[in-house]
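Chemist: Shown below is the structure under consideration.
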Amino acid sequence: MDLFMRFFTLGSITAQPVKIDNASPASTVHATATIPLQASLPFGWLVIGVAFLAVFQSATKIIALNKRWQLALYKGFQFICNLLLLFVTIYSHLLLVAAGMEAQFLYLYALIYFLQCINACRIIMRCWLCWKCKSKNPLLYDANYFVCWHTHNYDYCIPYNSVTDTIVVTEGDGISTPKLKEDYQIGGYSEDRHSGVKDYVVVHGYFTEVYYQLESTQITTDTGIENATFFIFNKLVKDPPNVQIHTIDGSSGVANPAMDPIYDEPTTTTSVPL
C-alpha cells in the first residue's frame, strides 16, 4: 500500500505509527485510532483544480476550431484533463482505503473506473482507426466514419457522418471565396488538395469498411457552378477484390482496389462516362 501511495501522490507521504487511545484490556470497543497517513498535498485543492479544468474543457467546445493545430491543441488538453481525473480518482481511492472507508464509496468508484475504461477503449479504437486510414485525422475529429483514398503523394482521410448510398466529393479550385485554396470537401469537412482522386474510395469505421465506386464527374459545364468539380461515388455491393471501374476512354474492366489511380490530376476536361 505504501508503494502505491508514494507513486500516486504529489508531494510526500508521511507514514506515522498507529496510535490507539482510551483502550483498556476490559473494553476495546470504544478505542479510537489515528489514521497513520498524512499527505503533504491538500486533496481539496487538487479536486478544485481538476473541476476548473473540466469546466474550461467544456467551455472550449463552443469555440470554433478550424485549423489542425487548434484541434491538436484541444485534443491534447482533453487528454491531459482525462489523465488528471484518473489521477485524482486513484489518489482519493487509496486515501479512503488507508482510512478504512472504502466500502461506502465502492460502487461510486466502480462506476468511475468503468467510465474510465470505456474512455481508454475509445482512445485505443481511435488509434486503430488511424492505422486503418493511414492518417492522424481520427484522433483530431470526433466523426465515426472517414472517407479515405490513397495516392502516391498523399493519404486522404476526410470525416464523414454515416454510411450512405452516395458520396459527393467537391473539389475547390482555390478561386472561390472565402476559401482561396485547393481542397476536397465532404459534408462540411475539407482537406487540402495534394493530388487527384481515385476511381474508388473507402469509408472506414470502427467495424466498417465500405467501398464506393466513382460513377461520374460533373464540371462547370454540367452544373453551372463555377470553381468546383463534383465527384460522385456510389456504394458497391460487390466484393472489394472485384471492383468494376470505368476508365477515361470508356472501356471497363476488373481491377484490384490496391491498384494505382488511373489519373492523379483531374482537370476541367476530365469526365468519366457512366
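Glycine is no exception: its Cβ is also placed from the backbone N, Cα and C atoms.
At each noted position, the model has the original residue.
This is the feature table in Swiss-Prot:
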type: MUTAGEN; residues: Ser27 to Gly; note: Complete loss of O-glycosylation; when associated with A-28; A-32 and A-34
type: MUTAGEN; residues: Thr28 to Ala; note: Complete loss of O-glycosylation; when associated with A-27; A-32 and A-34
type: VARIANT; residues: Val29 to Ala; note: In strain: Isolate Shanghai QXC1
type: MUTAGEN; residues: Thr32 to Ala; note: Complete loss of O-glycosylation; when associated with A-27; A-28 and A-34
type: DOMAIN; residues: 33-141; note: domain 'CoV 3a-like viroporin TM'
type: MUTAGEN; residues: Thr34 to Ala; note: Complete loss of O-glycosylation; when associated with A-27; A-28 and A-32
type: MUTAGEN; residues: Cys81 to Ala; note: No effect on polymerization
type: MUTAGEN; residues: Cys117 to Ala; note: No effect on polymerization
type: MUTAGEN; residues: Cys121 to Ala; note: No effect on polymerization
type: VARIANT; residues: Leu129 to Phe; note: In strain: Isolate TWK
type: MUTAGEN; residues: Cys133 to Ala; note: Almost complete loss of polymerization ability
type: DOMAIN; residues: 145-237; note: domain 'CoV 3a-like viroporin CD'
type: VARIANT; residues: Glu171 to Ala; note: In strain: Isolate GD01
type: VARIANT; residues: Arg193 to Trp; note: In strain: Isolate GD01
type: VARIANT; residues: Asp222 to Asn; note: In strain: Isolate Shanghai QXC1
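Could you place these features in context, so I can see how deep they sit and what lies close by?
Modeler: The secondary structure of Cys81 (mutagenesis position), as reduced to three states from DSSP, is helical.
There are 10 other Cβ atoms within 10 Å of the Cβ belonging to Cys117 (mutagenesis position). According to DSSP, Cys117 (mutagenesis position) sits within a helical segment.
For Cys121 (mutagenesis position), other Cβ atoms within 10 Å of its Cβ number 10.
Residues near Leu129 (variant position) in space but far in sequence (CB under 8 A, at least 6 apart, same chain), listed by position: Pro138, Phe146, His204, Gly205, Tyr206.
Reduced to three states, the DSSP call for Cys133 (mutagenesis position) is helix.
Across the domain 'CoV 3a-like viroporin CD' (145-237), DSSP assigns 4 helix, 52 strand, 37 coil.
Its Cβ taken as reference, Glu171 (variant position) is surrounded by 20 other Cβ atoms within 10 Å in the chains shown.
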Chemist: Are there residues of the same chain, six or more positions away from Cys133 (mutagenesis position), whose CB falls under 8 angstroms from its CB, and which are they?
Modeler: Phe146, Cys148, Asp155, Cys157, His204
Chemist: Which ones, of the mutagenesis positions Cys81, Cys117, Cys121, have a Cα no more than 10 Å from the Cα of Arg193 (variant position)?
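Modeler: So the list is empty; none.
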Chemist: A 10 Å Cβ contact count, applied to the recorded positions Cys81, Arg193: which residue has the minimum?
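Modeler: Among the recorded positions Cys81, Arg193, the lowest count of other Cβ atoms within 10 Å belongs to Cys81.
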Chemist: For Glu171 (variant position) and Cys81 (mutagenesis position), what Cα-Cα distance in Å is obtained after rounding to a whole number?
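Modeler: Rounded to the nearest whole number, the Cα-Cα distance is 38 Å.
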Chemist: Please report the Cα separation of Cys117 (mutagenesis position) and Cys81 (mutagenesis position) in Å, rounded to an integer.
Modeler: 15
